[in-house]
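Structure record follows, encoded as structure tokens.
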Amino acid sequence: MQTLLVSSLVVSLAAALPHYIRSNGIEASLLTDPKDVSGRTVDYIIAGGGLTGLTTAARLTENPNISVLVIESGSYESDRGPIIEDLNAYGDIFGSSVDHAYETVELATNNQTALIRSGNGLGGSTLVNGGTWTRPHKAQVDSWETVFGNEGWNWDNVAAYSLQAERARAPNAKQIAAGHYFNASCHGVNGTVHAGPRDTGDDYSPIVKALMSAVEDRGVPTKKDFGCGDPHGVSMFPNTLHEDQVRSDAAREWLLPNYQRPNLQVLTGQYVGKVLLSQNGTTPRAVGVEFGTHKGNTHNVYAKHEVLLAAGSAVSPTILEYSGIGMKSILEPLGIDTVVDLPVGLNLQDQTTATVRSRITSAGAGQGQAAWFATFNETFGDYSEKAHELLNTKLEQWAEEAVARGGFHNTTALLIQYENYRDWIVNHNVAYSELFLDTAGVASFDVWDLLPFTRGYVHILDKDPYLHHFAYDPQYFLNELDLLGQAAATQLARNISNSGAMQTYFAGETIPGDNLAYDADLSAWTEYIPYHFRPNYHGVGTCSMMPKEMGGVVDNAARVYGVQGLRVIDGSIPPTQMSSHVMTVFYAMALKISDAILEDYASMQ
């Protein structure tokens, strides 16, 4: 009996150890000297240790015969304490060494630059994001197969992989009473990524239920689980959190349990500069990568099978361009020989965010977050008829304008994308905007235009990869509907903040406050928004997965066209935006592509 008690005590104490003690082993295992891998050969090299990179590395190395090297510019950060682990500290990490903070070009909409927040460390942006766990509309994912020809990329398959990644925690009675709704059939329970209600232990604010009451008066559904393929309505939602409320980031979940595998190595503090290509045959082949920290200190490491780019939608396309894979018009002026001519870096689609914030009465105090995924008609309200007229008459003009600005390469192909978006809006009633409510001391709405029609680009500006000189231009609001949509959604947030049951807790507006008349019309909002918004940090599309003739860079197995042994496996490849937070889809992508890689590996044995 005494032995049993002692054993139980030891187990309990071990479980209670702070994460920074439990993670000492992983930090000691990380390689920091590039000479440890320089000149070596492994089966697979992964450029980038973020969400998709670490998920794929963990999946591939389940086979002890497969060796994987992950190269990451940052370090292990999951044990940094509340600034990383506490989702309620969202934003505090911005501007630190864990934030790449990529700067855009000077934006035409306001003659200012903006910062793109992106995680620099093992786990990537799962270290710094808000942790929201929702899924897009079924029609959006289905279109990847039906419109873009990506066989196997449909809702049923992608949702199955997303559930495979998930370890869901159902809300308790208190959380359900506060506004959570849970459909067990829409969640996985045996996966790796912990997802469940955010709960500080404080009472929940009644403002969430007040919002639900206010939108129900408008015919908007409220008992919604945003994981089921139709995110329209108002509800609370899961976050990527353990039950003890510690962030469930990609390094904690995919690397920490697996770092002791002898076939998995992780090199930190190094940048992948370019892919090494062999051109002995008719088709170039990726045989490794060059990596380093600056031009005078680079190394090569070699891949027996494949190189997998997972550096994110801002950086993976630049690695391709530095490698000679991209548009001749971009590469040749920099003195880079074009090995494969592809529209790399185009089709960049990021969302925008503006804020409406109000003071609340003491009766409204408490924790709580909820989202209103609003349809096109709900977003535009009385302006809906005119907005639909734009959709029905302007698509071809918008495509021509986007191509002329360098955001895409072909008007006909872009028109197919626009018609797809119109189909979502008109025939499937997908969510067009998101009003994200946080009740932490205020009633604050972050408001997103979810489906931008504008197209931007990212391109290198120098042939030296280690200078990190590239132009990132999302071209925010250069499409008239995008500006109108962001303006209308933000106007809607102001309206709902002081409507119906919400009025009970309204104690005056602080943002926009006096910066915009309370009775401002939509035209006034379109003048206000360009100077009072931020990027949403959800850029996709820069190495789009679609047919070459439509502007694709990779095929439906994420293989780069015209190159053997090279894939892009990150947020660069979705060909469209989504009415969702993107993590659920990115985890599904990583697992689905991993299976494709493993199938190819098995066929070679």
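Cβ atoms are placed via backbone N, Cα and C, with glycine included.
Of all the Cβ atoms in the protein chains shown, 23 others lie within 10 Å of the Cβ of His538 (active site, proton acceptor). The active site, proton acceptor annotation in Swiss-Prot covers His538 and rests on experimental evidence.
Annotation comment: Swiss-Prot describes Leu51, Thr52, Glu72, Ser125, Asn129, Gly130, Thr132, Val272, Gly571, Met583 as FAD binding site, evidence class experimental evidence. In the three-state DSSP classification, Leu51 (FAD binding site) falls within a helix. Under a cutoff of 8 A between CB atoms, and with a sequence separation of 6+ in the same chain, the neighbours of Leu51 (FAD binding site) are Gly123, Gly124, Ser125, Thr126, Ala250, Asp570, Met583, Phe586, Tyr587, Ala590.
Look at Val560 (O2 binding site): DSSP puts it in a strand. Counting Cβ atoms from all protein chains shown, Val560 (O2 binding site) has 26 others lying within 10 Å of its own Cβ. As annotated by Swiss-Prot, O2 binding site applies to Arg559, Val560, with the evidence given as experimental evidence.
Swiss-Prot lists Thr32 to Lys among its mutagenesis entries, and the accompanying note reads: Stabilizes the enzyme structure by the introduction of new hydrogen salt bridge interaction. Contacts of Thr32 (mutagenesis position) defined by a Cβ separation under 8 A and a same-chain sequence distance of 6+ are given as Leu267, Thr268, Gly269, in order along the sequence. DSSP gives Thr32 (mutagenesis position) a coil state; it is part of no helix or strand.
For the mutagenesis result Ala58 to Met, the note given in Swiss-Prot is Fills the deeply buried cavity in the vicinity of the FAD binding site, making the binding state more stable and thus contributing to stability. A helical conformation is recorded for Ala58 (mutagenesis position) in the three-state DSSP classification.
For Gln112 to Arg, Swiss-Prot lists a mutagenesis experiment annotated as follows: Increases significantly the enzyme's thermal stability by introducing a new salt bridge near the interphase of the dimeric protein structure; when associated with E-531. All protein chains shown were included, and the count of other CB atoms within 10 Å of the CB of Gln112 (mutagenesis position) stands at 10.
Secondary structure at Arg357 (mutagenesis position), as computed by DSSP, is strand. Annotation of the published mutagenesis Arg357 to Thr in Swiss-Prot: Stabilizes the enzyme structure by the introduction of new hydrogen bonding; the original residue is retained in the structure shown.
Its own atom aside, the Cβ of Ser362 (mutagenesis position) has 7 Cβ atoms within 10 angstroms in the protein chains shown. Quoted from Swiss-Prot, the note on mutagenesis experiment Ser362 to Pro is: Causes entropic stabilization, in which a proline contributes to enzyme rigidity due to the lower degree of freedom of proline in the unfolded state.
For the mutagenesis experiment Val442 to Gly, the note given by Swiss-Prot reads: Optimizes the charge-charge interactions at the surface of the protein 3D-structure. In the three-state DSSP classification, Val442 (mutagenesis position) falls within coil. Under 8 Å, Cβ to Cβ, and six or more positions away along its own chain, Val442 (mutagenesis position) finds Arg357, Ser358, Arg359, Ile360, Thr510.
In the three-state DSSP scheme, Tyr531 (mutagenesis position) is classed as helix. Tyr531 (mutagenesis position) has a Cβ environment of 11 other Cβ atoms inside 10 Å. Looking at Swiss-Prot, the entry for mutagenesis of Tyr531 to Glu says: Increases significantly the enzyme's thermal stability by introducing a new salt bridge near the interphase of the dimeric protein structure; when associated with R-112.
For the mutagenesis of Thr576 to Met, Swiss-Prot gives this note: Increases significantly the enzyme's thermal stability by generating a sulfur-pi interaction. The structure shown keeps the original residue. All chains included, 23 other C-beta atoms sit within 10 angstroms of the C-beta of Thr576 (mutagenesis position).
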Pop the Cα-Cα gap between Tyr531 (mutagenesis position) and Gly571 (FAD binding site) into the table, whole Å please.
27
FAD site residues Leu51, Thr52, Glu72, Ser125, Asn129, Gly130, Thr132, Val272, Gly571, Met583: biggest Cα-Cα distance, Å?
30
His538 (active site, proton acceptor): secondary structure state under DSSP, collapsed to three categories:
coil
Hey, how far is Ser362 (mutagenesis position) from Thr132 (FAD binding site), Cα to Cα, in Å?
27
Using DSSP, would you call Glu72 (FAD binding site) helix, strand or coil?
strand
Quick one: Cα separation, Glu72 (FAD binding site) versus Arg559 (O2 binding site), in Å?
21
What is the separation, in Å, between the Cα atoms of Val560 (O2 binding site) and Tyr531 (mutagenesis position)?
38
